[in-house]
Every structure is written in C-alpha cells, then in structure tokens.
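Colleague: Copying in the features that Swiss-Prot gives for the protein in this structure:
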DOMAIN    4-261  domain 'Alpha-carbonic anhydrase'
VARIANT   A55 to D  In isozyme T
ACT_SITE  H65  active site, proton donor/acceptor
VARIANT   S66 to G  In homogeneous D isozyme
VARIANT   D82 to G  In isozyme A2
VARIANT   P84 to F  In isozyme A2
BINDING   H95, H97, H120  Zn(2+) binding site
VARIANT   S116 to H  In homogeneous D isozyme
VARIANT   L158 to G  In homogeneous D isozyme
VARIANT   S184 to R  In isozyme A1 and isozyme B
BINDING   T200, H201  substrate binding site
VARIANT   Q223 to R  In isozyme B
Amino acid sequence: MAHSDWGYDSPNGPZEWVKLYPIANGNNQSPIDIKTSETKHDTSLKPFSVSYDPATAKEIVNVGHSFQVKFEDSDNRSVLKDGPLPGSYRLVQFHFHWGSTDDYGSEHTVDGVKYSAELHLVHWNSSKYSSFDEASSQADGLAILGVLMKVGEANPKLQKVLDALNEVKTKGKKAPFKNFDPSSLLPSSPDYWTYSGSLTHPPLYESVTWIVCKENISISSQQLSQFRSLLSNVEGGKAVPIQHNNRPPQPLKGRTVRAFF
C-alpha cells in the first residue's frame with residue numbers, strides 16, 4: 001500500500017490526503033483521542049483472544065513509510081477472535097508507528113496523552129471473506145489490535161524485530177522472518193477500548209474494528225531510534241530516514257467508544 005503520492009510531511013502529509021482520498025474526511029476515521037470519561041462500559045463485551053502460530057511468521061518488509069512483519073494467512077493458524085468480533089480474524093501483518101521525538105509517536109491518544117509509539121496487528125475477517133484484499137474495504141472486513149508504547153525500559157520482546165531491521169534498510173527490501181509469536185508483544189491486562197474506525201493511512205478504508213489495549217508496553221529510547229534509522233528511499237537513493245509516520249487523531253463524529261475493563 002506504499003504510494004509516493006502520500007507521506008507524512010508537506011507537501012503530501014496527512015492534512016493533504018483528502019485531495020486524493022476523500023474518505024480522509026469520513027465519519028469513521030482513525031486514529032482518535034480516547035476520552036475515557038465518555039467511553040461506554042459494555043457488559044456484553046468479552047475478552048479478546050489471540051492464537052498465533054509462530055510458524056506463520058514469514059518475512060519483514062520495508063514499505064517506505066514503515067516496515068511490516070508479514071504472516072502466512074492462507075489458513076486460520078494465527079487468529080484473533082472474541083472481544084467485539086463476530087468471527088475469526090486472521091493475522092496478516094504487524095507494524096509500528098513512531099515519531100521524530102520520544103514524546104509523541106503514537107496514533108491513538110488517551111485523554112490527550114500522547115505515547116512514544118504504537119504497535120498495530122492487522123487481521124482480516126476470514127469467517128466472511130477469502131482474502132485480505134477482499135476484506136480490506138468491507139465494513140466488517142478488518143480488526144486491528146493497537147498497543148500503545150511508552151518510552152522507558154528496553155523491551156527484550158522487541159529485540160528479534162529490531163535485529164532484523166538492518167536487512168531491510170531501504171524501501172522495497174525484504175528478508176525472511178521466521179518463528180515468531182507476536183502475542184509476546186501484548187500487554188498482560190485483558191482490558192481494551194473498541195470502536196469502529198479506519199486504516200490510519202491511505203487508502204483509509206473505514207473497515208476496521210479497533211481494539212486498543214488499555215495497558216501499554218515499554219520501549220527504550222535507543223530501541224525507538226532504531227525505527228527512525230530505517231530509510232524511506234530505495235537503495236542507492238539519497239538517504240531519507242523515516243522520522244515519523246503517525247497520523248494525528250481524527251474527529252469522533254458521534255461514534256461510541258466501548259470499554260472492556
């Protein structure tokens with residue numbers, strides 16, 4: 001989904017996306033600021049459950065605006081279910097968002113509080129659709145698990161991912177990434193917020209059931225700087241580090257954010 005017609009800096013930063021992707025001003029855009037006093041405690045919600053098979057981890061790819069760890073998604077070996085979801089959602093990739101400083105790199109904020117980075121685990125509705133591409137534009141097509149990251153102690157669970165970044169320094173590079181269980185990156189608390197939203201970068205489809213974990217995970221300043229050392233240029237081009245790739249919070253426009261605590 002990496003296109004040179006959009007980015008995170010002017011002249012084609014987030015405020016300009018609407019020119020090419022009118023849905024950027026839609027009613028269900030993400031991320032949002034989660035105002036905890038306005039969330040609705042919903043007793044019908046269940047804890048979400050993940051079952052990830054480490055053998056489905058496949059490769060790591062520099063997509064120009066971030067990097068993705070991709071998973072084999074031809075069967076239901078790695079799935080997210082329960083919580084607010086009607087069926088099984090299959091893991092296709094995870095990626096991170098970060099900022100040019102340690103203070104602010106998250107996409108979601110909580111009561112206006114910004115976090116250092118954010119992990120997104122992207123899943124598609126395999127109970128109803130036959131591929132990520134088919135599901136990605138459908139209202140019930142995707143589920144993304146969001147985990148806020150706070151600068152502090154180094155997180156040893158991130159090390160395997162960080163160690164692989166040298167192999168995908170420039171845009172378009174990919175390398176094998178095997179035997180990894182991303183549930184190791186999740187916080188221990190089952191608490192979450194959920195709402196209807198969108199992909200946070202073009203094509204910005206309003207197809208996402210968001211599950212944002214209430215508890216954050218740690219990342220050190222040094223680990224964060226490794227994200228920023230990735231390059232958005234192809235090999236041989238002028239080195240342009242990916243300094244930041246976080247879209248600002250979007251208007252809620254009457255949506256309800258439900259809480260499972």
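Every residue gets a Cβ built from N, Cα and C, even glycine.
Keep in mind that this structure shows the original residues, not the substituted ones.
I'd like to know what surrounds each of these features in this structure.
Modeller: The Cβ of A55 (variant position) has E72, R77, K178, N179 as same-chain neighbours under 8 Å, each 6 or more residues away in sequence.
Its Cβ placed at the centre, H65 (active site, proton donor/acceptor) has 22 other Cβ atoms within 10 Å.
In this view, S66 (variant position) is surrounded by 21 other Cβ atoms within 10 Å of its Cβ, with every protein chain counted.
Sequence-distant neighbours of D82 (variant position) (same chain, 6+ residues apart, CB-CB distance under 8 A): K46, P47, F48, S49.
A C-beta separation below 8 Å, combined with a sequence spacing of at least six in one chain, links P84 (variant position) to L45, F48, T194, T209, I211, R258.
Taking Cβ-Cβ distances under 8 Å and a sequence separation of 6 or more, the neighbours of H97 (Zn(2+) binding site) in its chain are S66, G105, S106, E107, A117, E118, H120, T200, N245, N246, R247.
Summarising the environment of S116 (variant position), the number of other Cβ atoms within 10 Å of its Cβ, over all protein chains shown, is 24.
Spatially close to L158 (variant position) yet at least six residues away along the chain are L185, I219, Q223, judged by Cβ distances under 8 angstroms.
Sequence-distant neighbours of S184 (variant position) (same chain, 6+ residues apart, CB-CB distance under 8 A): K157. DSSP assigns S184 (variant position) to a helix.
Q223 (variant position) counts 21 other C-beta atoms within 10 Å of its own C-beta, drawing on all protein chains shown.
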Colleague: Determine, for the Zn(2+) site, the additional residues of the same chain whose CB lies within 8 Å of the mean position of the CB atoms of H95, H97, H120; present them in sequence order.
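Modeller: Those within range, site residues removed, are S66, F94, F96, E107, E118, L119, T200, N245.
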Colleague: Least buried of the binding-site residues H95, H120, H201, going by other Cβ atoms within 10 Å?
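Modeller: Lowest Cβ count within 10 Å among the binding-site residues (H95, H120, H201) is H95.
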Colleague: Going by C-alpha positions, which of the recorded positions (H65, H95, H201) is nearest S116 (variant position)?
Modeller: H95
Colleague: Restricting to the domain 'Alpha-carbonic anhydrase' (4-261), what is the model's mean pLDDT?
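Modeller: Across the residues of the domain 'Alpha-carbonic anhydrase' (4-261) the model's pLDDT averages 98 on the 0 to 100 scale.
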Colleague: Could you state the CA-to-CA distance between H95 (Zn(2+) binding site) and H65 (active site, proton donor/acceptor) to the nearest Å?
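Modeller: Rounded to a whole number, the Cα-Cα distance is 11 Å.
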